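**Student:** The following feature annotations were taken from Swiss-Prot:
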{"type": "DOMAIN", "residues": "3-120", "note": "domain 'MTTase N-terminal'"}
{"type": "BINDING", "residues": "Cys12, Cys49, Cys83", "note": "[4Fe-4S] cluster 1 binding site"}
{"type": "DOMAIN", "residues": "143-375", "note": "domain 'Radical SAM core'"}
{"type": "MUTAGEN", "residues": "Cys157 to Ala", "note": "Loss of activity"}
{"type": "BINDING", "residues": "Cys157, Cys161, Cys164", "note": "[4Fe-4S] cluster 2 binding site"}
{"type": "MUTAGEN", "residues": "Cys161 to Ala", "note": "Loss of activity"}
{"type": "MUTAGEN", "residues": "Cys164 to Ala", "note": "Loss of activity"}
Amino acid sequence: MTKKLHIKTWGCQMNEYDSSKMADLLDATHGYQLTDVAEEADVLLLNTCSIREKAQEKVFHQLGRWKLLKEKNPDLIIGVGGCVASQEGEHIRQRAHYVDIIFGPQTLHRLPEMINSVRGDRSPVVDISFPEIEKFDRLPEPRAEGPTAFVSIMEGCNKYCTYCVVPYTRGEEVSRPSDDILFEIAQLAAQGVREVNLLGQNVNAWRGENYDGTTGSFADLLRLVAAIDGIDRIRFTTSHPIEFTDDIIEVYRDTPELVSFLHLPVQSGSDRILNLMGRTHTALEYKAIIRKLRAARPDIQISSDFIVGFPGETTEDFEKTMKLIADVNFDMSYSFIFSARPGTPAADMVDDVPEEEKKQRLYILQERINQQAMAWSRRMLGTTQRILVEGTSRKSIMELSGRTENNRVVNFEGTPDMIGKFVDVEITDVYPNSLRGKVVRTEDEMGLRVAETPESVIARTRKENDLGVGYYQP
């Protein structure tokens with residue numbers, strides 16, 4: 001009888017990536033098949049996020065539901081992973097003794113052994129350590145699920161912003177070697193992936209080892225990824241302004257595979273608040289980056305993160321944030337009311353902004369960015385946009401859907417053979433969360449470039465010793 005696995009995922013794209021790797025890993029080692037129905041599962045895994053307020057209580061509420069399933073089926077294995085697991089550790093079992101496995105973001109690769117241990121003697125397992133690169137070494141080969149894919153290139157963060165738990169729950173920055181990343185992407189491209197999204201908590205801080213022992217830069221990596229045959233679009237998230245160096249901006253100037261859309265969190269437009277947040281950059285420095293980016297790529301659109309109601313934020317501070325929003329003309333944002341995360345320096349600050357004031361500021365900020373986003377969308381009306389067709393539209397099974405370079409969802413009439421390919425679509429209608437259009441050109445009519453293969457890149461950049469022996473070892 002087929003064994004079933006149910007994974008519930010909360011949080012960022014990194015968590016989504018981790019959950020997909022858990023599923024692949026347990027399929028490869030134990031033959032577990034994913035199910036959307038928790039009641040059918042032999043193993044239940046909760047992949048948690050600790051960014052938002054009351055994250056812990058949300059976890060225990062979900063576990064309370066699963067407890068009822070465990071009472072009906074004592075052999076059911078329940079595991080809790082992700083950032084709340086890393087933060088809370090044994091405390092989870094103190095409140096929910098029926099949980100069998102507690103694992104952190106860096107130990108998910110040990111899940112097969114943890115499950116075997118629980119199956120063997122029913123003893124609970126807790127492993128929230130930080131074994132650095134070992135996680136990536138032990139994950140199964142990637143499996144494509146459509147024309148787009150996420151690829152994790154690094155973990156952790158060294159920035160220690162005062163409001164953020166990531167350095168404490170995912171550890172400090174660890175970069176994957178460039179060869180490992182390129183090999184994974186080449187495998188995905190061979191399975192039909194056309195667009196990759198490079199992931200990291202601070203992705204542009206990537207400093208991975210190259211095949212010759214040197215340390216690569218993020219700009220170097222972007223160019224190598226762009227050279228992989230079949231990869232026509234590259235995205236990355238999430239970036240930090242302090243690591244957004246001029247060599248990355250140059251990649252926007254000369255690498256068309258890098259999309260004209262960037263998510264670059266700023267959090268506030270007030271230098272005083274940025275300093276309290278530990279962001280290590282000013283609003284002016286942020287705007288300087290955007291100015292350089294738009295000089296290199298005039299059509300680039302920018303999204304950002306904002307926290308409103310940070311301890312000490314005055315009306316003047318908020319007005320500076322609104323001015324920054326207008327100056328940069330952000331296309332979209334992820335914006336939140338400040339919520340103190342336990343164990344962070346900001347949790348010890350006096351939360352002196354009234355709750356109603358926080359809500360009002362958030363409403364004003366989101367309304368302004370929604371207006372700017374709609375203005376950007378209206379500019380696209382009547383233009384022809386290149387769309388990567390991802391599948392059937394959520395709005396109608398008779399239509400297809402895909403995304404523009406600037407991350408707009410576009411719905412249009414098409415044929416199933418277009419899925420996984422590019423089409424040019426004339427934009428005919430604009431809606432708050434999507435666009436509509438009609439196909440004017442298929443991929444066969446585009447004459448797309450023939451990409452350079454990884455082998456040719458390596459041959460061109462090959463380094464040899466005095467005997468003519470190359471340093472590269474495939």
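Quick reminder: no glycine exception, Cβ is built from N, Cα and C everywhere.
Keep in mind that this structure shows the original residues, not the substituted ones.
Surface or core, plus neighbours and distances: that's what I need for these features.
**Tutor:** DSSP assigns Cys12 ([4Fe-4S] cluster 1 binding site) to coil, not to a helix or a strand. Remark: Cys12 ([4Fe-4S] cluster 1 binding site) has Cys49, Ile51, Thr238 as non-local neighbours, by Cβ distance under 8 Å and separation of at least 6 in sequence.
Restricting the average to the domain 'Radical SAM core' (143-375) gives a pLDDT of 96.
For Cys157 (mutagenesis position), applying a Cβ distance below 8 Å and a minimum sequence separation of six or more within one chain yields Cys164, Val166, Pro167, Arg170, Glu172, Glu173, Gln201, Asn202, Ala205.
DSSP gives Cys161 (mutagenesis position) a coil state; it is part of no helix or strand.
Within its own chain, Cys161 (mutagenesis position) has Gln267, Met277, Gly278, Arg279 as residues 6 or more apart in sequence whose C-beta sits under 8 angstroms from its own.
Neighbour density for Cys164 (mutagenesis position): within 10 A of its CB lie 22 other CB atoms from the protein chains shown.
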**Student:** Write out how many residues of the domain 'MTTase N-terminal' (3-120) are helix, how many strand and how many coil, based on DSSP.
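**Tutor:** Across the domain 'MTTase N-terminal' (3-120), DSSP assigns the residues as follows: 65 helix, 22 strand, 31 coil.
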**Student:** What other residues of this chain sit with their CB within 8 A of the center of the CB atoms of Cys12, Cys49, Cys83, the recorded [4Fe-4S] cluster 1 site?
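**Tutor:** My list of surrounding residues reads Trp10, Gly11, Met14, Asn15, Thr48, Ser50, Ile51, Gly82, Thr169.
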**Student:** Please identify, from the binding-site residues Cys49, Cys83, the residue with the sparsest Cβ neighbourhood, meaning fewest other Cβ atoms within 10 angstroms.
**Tutor:** Cys49
**Student:** Around the recorded [4Fe-4S] cluster 2 site, report the further residues of that chain (criterion: Cβ within 8 Å of the mean position of the Cβ atoms of Cys157, Cys161, Cys164; site residues excluded), sequence-ordered.
**Tutor:** Lys159, Tyr160, Tyr163, Val165, Val166, Pro167, Gln201, Asn202, Gly278
